[in-house]
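Enquirer: My questions will all concern the structure given below.
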Amino acid sequence: MKKKNISPSLVLHPLLLLLLPFFAFNSLALKFSPQLLSLLSLKTSLSGPPSAFQDWKVPVNGQNDAVWCSWSGVVCDNVTAQVISLDLSHRNLSGRIPIQIRYLSSLLYLNLSGNSLEGSFPTSIFDLTKLTTLDISRNSFDSSFPPGISKLKFLKVFNAFSNNFEGLLPSDVSRLRFLEELNFGGSYFEGEIPAAYGGLQRLKFIHLAGNVLGGKLPPRLGLLTELQHMEIGYNHFNGNIPSEFALLSNLKYFDVSNCSLSGSLPQELGNLSNLETLFLFQNGFTGEIPESYSNLKSLKLLDFSSNQLSGSIPSGFSTLKNLTWLSLISNNLSGEVPEGIGELPELTTLFLWNNNFTGVLPHKLGSNGKLETMDVSNNSFTGTIPSSLCHGNKLYKLILFSNMFEGELPKSLTRCESLWRFRSQNNRLNGTIPIGFGSLRNLTFVDLSNNRFTDQIPADFATAPVLQYLNLSTNFFHRKLPENIWKAPNLQIFSASFSNLIGEIPNYVGCKSFYRIELQGNSLNGTIPWDIGHCEKLLCLNLSQNHLNGIIPWEISTLPSIADVDLSHNLLTGTIPSDFGSSKTITTFNVSYNQLIGPIPSGSFAHLNPSFFSSNEGLCGDLVGKPCNSDRFNAGNADIDGHHKEERPKKTAGAIVWILAAAIGVGFFVLVAATRCFQKSYGNRVDGGGRNGGDIGPWKLTAFQRLNFTADDVVECLSKTDNILGMGSTGTVYKAEMPNGEIIAVKKLWGKNKENGKIRRRKSGVLAEVDVLGNVRHRNIVRLLGCCTNRDCTMLLYEYMPNGSLDDLLHGGDKTMTAAAEWTALYQIAIGVAQGICYLHHDCDPVIVHRDLKPSNILLDADFEARVADFGVAKLIQTDESMSVVAGSYGYIAPEYAYTLQVDKKSDIYSYGVILLEIITGKRSVEPEFGEGNSIVDWVRSKLKTKEDVEEVLDKSMGRSCSLIREEMKQMLRIALLCTSRSPTDRPPMRDVLLILQEAKPKRKTVGDNVIVVGDVNDVNFEDVCSVDVGHDVKCQRIGV
């Protein structure tokens, strides 16, 4: 069908009708200017916040014919009043560009970047034939890029970065003979790069990275003699780099990383004397690094990582005096590192890990005072560690593991105030570990395991202010543990296994932060200190293969999160305290090869591996196939009951007896009697406690969707599993597999026997609340599938989330993402949480207040999408009238709660702000370094109040050195500070928080296993894109932007 020609007046007619009241008194003055009507059509067609077009108003007095020339974003010609520049960038606009934009016929500059414009790209823009700059980057335009751009014959700059275009790259771009900058990066273009692009003789900048382009690289691109920046990485090309690219004599930046290229590196690239950045990583290049590359005297950044290169580092690299970044990781390179590399005056980053290098490291490495990070792990380096590595006190990451380094650690490292992460395991280092590491205020991670260190473990490790991980296992200390080791303020994981330690285990007083303690395979003796109950966060305790004696402290069973206990291969005696049978968290309890007697506790122990109790001749019970002699053990219990009828004495009772005995001077016989009494009190626990009597009635299942299992299925599954996913203030969560194979999460709310709280439930209130929660449906909310209840217990049935929680991701220490990918994922999680809370606050009737928002209540589904859990559950339980109910968790509770004892939507906003601060800083909501009584909110505000560099607050491991990520983190910091305002009235509603977050959302795209992080055409900084190899530190690679 043939298109009709439509006159401008007819096109504008509907708009005139719409605006008729507006011009009722002003029609003559404004003369219905197409300039005005085109701009007003933009205003009416695009949606955005009120501020977007706040000053785009037409006066009713008719005093200004060209009123639009004073509007924000609009620049007019001084003579004709025609619009020559229109900048609507970063206004949070959405919608589609109206056809009336074509009547801005004098427009030279049009910037629509940083919005959410969508749909096909409007061809009406191609009618703006005078345009010299067109920026549509960071929007959501989709479909194929339409033909017609060649009509913009004066165009110099075209930026379409980060959209959703697909199909082939437009070939008619090649007809833009004045074009200097071309950016089609970050979309989904496919096919080959048009060879005709090689005819753009004035082109200085081309960016096609982050698409799905394929085929061979066009040799004709070598004809772009004015080109300074070529960025075409993260595509799927094949073949080699054309030798014609050596003709790009003005090229400064060249990036073909992650492109599936192969073959040898072209010798001719060594002729690019102006080249400053050369990124060829993650390809299939083979052969040696050409010696001609030593001619690249301007080179600052060189990354050949993750290829199949062989041979050695060219000796001429020692002459690259401007080089700051050298990364050759994961190749087959060998030989020695040229000595001159250590004397490069600007070198800040050296990555050589996972090669076959030999010899010693350059002895002057770091002497330039600028070295910041070095990783030479997984090679065959020998000799000593250079003492000059931290000469400028800027080194923050030093990774040396899996080599053959020998000699002592340089004492200079103990003065390296910048050091954050130090890994030197699996070497041949010897001598004494120098004192001083404990004074390093930034040191968080130290691994010196599997070396030959001797003498004493430095006691000052216990004073290291932020140290979280310390591994000294497999060494030759032959000394006692430092008495103060458990007082380390932030130490979470401590391993000194198989290190020839002797003596007794120090008392556990002060053991507040430890998650894992590994002391197996030593020669420790004495008893296990009873005050291990101080280790409140302990998950894993391994004291196996030592010479420990005495009884097993019942205090271990009271640790709220303890999961793995290994006391095997010792000389322990007595019985296993019955308290362990009621533990809800223990999944492993290995006491094999000891001298234990008596019954194995029932309860949760019934599902443990029988081998955990082997080689204890005196143990009895079903697990070891030996029936217990009830008369023998009952007699023993009766004897104890005669002395302690009212309640079994705990450790403190035994301690009192010891004190009294010493005080009155009664000697040996009284001590024996007290000891016997104390040991018998442990035996009494075999038959005591932990049993719930009485009839609790039948189970009832209330389902909120169709379920393929029954209440009995749930109860039976829980009776057979000890797979605890978590435990909190409201109950314990189990992973349960139903008979049909479906996996769900079951939250058993605390009953009346939880500690001494004597919690009771209001039956009707519970059911009413559950009914409200069961009807919540949102993609960012964990779905409540149903509820099982009886007279004494309530269990909530949720969909199972396989990827753990945000707390695991932030603080679990298992980094499986790159820095850029992790930040992007965390930002998306933050948005997901905001969307979920926004739904609860603004779309539910009645409004649902979460009451306990924290990272452990934010779960991650199979796609790492955030799902808010435990919303409203805190209202389902209450304590006796004499007990006070604390709504929320320490560190996340809004300050006004202290005097109002009320929780509302603003309380959730505060908790959400704390979560954002945890994401930004990498720290927990409460840490010792914040000072007594202070939270992360106080700490951040104190840092900003003292005018410390805001970047010092940002998490180093999250890529804060990357300009784009750094600015995004600062933006999130501003939002977090708003949310954690002391006054509730100053906190924005979650709807506004969500809007701000979405406006500042980072533009990232994933292709395969790679995250594309590419910057704006006008941004000449660099992004760090980090990859993780199993067992390695984060490896940073860079993508120029």
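Indices start at 1 and increase along the chain as displayed.
Quick reminder: no glycine exception, Cβ is built from N, Cα and C everywhere.
Sharing the record's features from Swiss-Prot:
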{"type": "MUTAGEN", "residues": "PHE161 to Ala", "note": "Reduced interaction with CLE41 peptide"}
{"type": "MUTAGEN", "residues": "SER162 to Ala", "note": "Reduced interaction with CLE41 peptide"}
{"type": "MUTAGEN", "residues": "GLY186 to Ala", "note": "Reduced interaction with CLE41 peptide leading to desorganized vascular tissues"}
{"type": "MUTAGEN", "residues": "GLY210 to Ala", "note": "Reduced interaction with CLE41 peptide leading to desorganized vascular tissues"}
{"type": "MUTAGEN", "residues": "TYR234 to Ala", "note": "Reduced interaction with CLE41 peptide leading to desorganized vascular tissues"}
{"type": "MUTAGEN", "residues": "ASP255 to Glu", "note": "Reduced interaction with CLE41 peptide"}
{"type": "MUTAGEN", "residues": "SER305 to Ala", "note": "Reduced interaction with CLE41 peptide leading to a cambium-defective phenotype and adjacent phloem and xylem cells; when associated with R-303"}
{"type": "MUTAGEN", "residues": "ARG421 to Ala", "note": "Slightly reduced interaction with CLE41 peptide. Impaired interaction with CLE41 peptide leading to a cambium-defective phenotype and adjacent phloem and xylem cells; when associated with A-423"}
{"type": "MUTAGEN", "residues": "ARG423 to Ala", "note": "Reduced interaction with CLE41 peptide. Impaired interaction with CLE41 peptide leading to a cambium-defective phenotype and adjacent phloem and xylem cells; when associated with A-421"}
{"type": "DOMAIN", "residues": "719-1001", "note": "domain 'Protein kinase'"}
{"type": "BINDING", "residues": "LEU725, GLY726, MET727, GLY728, SER729, THR730, GLY731, THR732, VAL733, LYS747", "note": "ATP binding site"}
{"type": "ACT_SITE", "residues": "ASP852", "note": "active site, proton acceptor"}
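For each feature listed, report its degree of burial, its nearest neighbours and the pertinent distances within the displayed model.
Expert: For the recorded site, PHE161 (mutagenesis position), the DSSP three-state label reads coil.
The Cβ of SER162 (mutagenesis position) has 26 other Cβ atoms within 10 Å, all protein chains considered.
For GLY186 (mutagenesis position), the number of other Cβ atoms no farther than 10 Å from its own Cβ, over all displayed protein chains, is 27.
The secondary structure of GLY210 (mutagenesis position), as reduced to three states from DSSP, is coil rather than helix or strand.
ASP255 (mutagenesis position) carries a strand DSSP state (E or B).
DSSP assigns SER305 (mutagenesis position) to coil in the three-state reduction, placing it in neither a helix nor a strand.
Counting every protein chain shown, the number of other Cβ atoms lying within 10 Å of the Cβ of ARG421 (mutagenesis position) is 21. DSSP assigns ARG421 (mutagenesis position) to a strand in the three-state reduction.
The average pLDDT for the domain 'Protein kinase' (719-1001) in the predicted structure is 79.
In the three-state DSSP scheme, MET727 (ATP binding site) falls into the strand class. Summarising the environment of MET727 (ATP binding site), the number of other Cβ atoms within 10 Å of its Cβ, over all protein chains shown, is 17.
Neighbour count (other Cβ atoms within 10 Å of the Cβ, all protein chains): 26 for ASP852 (active site, proton acceptor).
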Enquirer: Report the member of LEU725, VAL733 (the binding-site residues) whose C-beta atom has the most other C-beta atoms within 10 angstroms.
Expert: VAL733
Enquirer: Count the Cβ atoms, other than its own, that fall within 10 Å of the Cβ of ARG423 (mutagenesis position), considering every protein chain shown.
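Expert: So the Cβ neighbour count for ARG423 (mutagenesis position) comes to 22.
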Enquirer: Going by Cα-Cα distance, which of the recorded positions (SER305, ARG421, ARG423, GLY731, VAL733) sits nearest to ASP852 (active site, proton acceptor)?
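Expert: Result for ASP852 (active site, proton acceptor): the nearest of the recorded positions is GLY731.
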Enquirer: Which has the fewest other Cβ atoms within 10 Å: PHE161, TYR234, the mutagenesis positions listed?
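Expert: Lowest Cβ count within 10 Å among the mutagenesis positions (PHE161, TYR234) is PHE161.
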Enquirer: Can you tell me the CA-to-CA distance separating PHE161 (mutagenesis position) and GLY186 (mutagenesis position), as a whole number of Å?
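Expert: Counting only the Cα atoms, the answer is 6 Å.
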Enquirer: Within 10 Å of its Cβ, which one of these recorded positions (GLY210, ASP255, SER305, GLY731) has the largest number of other Cβ atoms?
Expert: GLY210
Enquirer: Roughly how many angstrom lie between the C-alpha atoms of GLY731 (ATP binding site) and GLY186 (mutagenesis position)?
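Expert: Distance between the two Cα atoms comes out at 46 Å.
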Enquirer: For GLY210 (mutagenesis position) and VAL733 (ATP binding site), what Cα-Cα distance in Å is obtained after rounding to a whole number?
Expert: 42
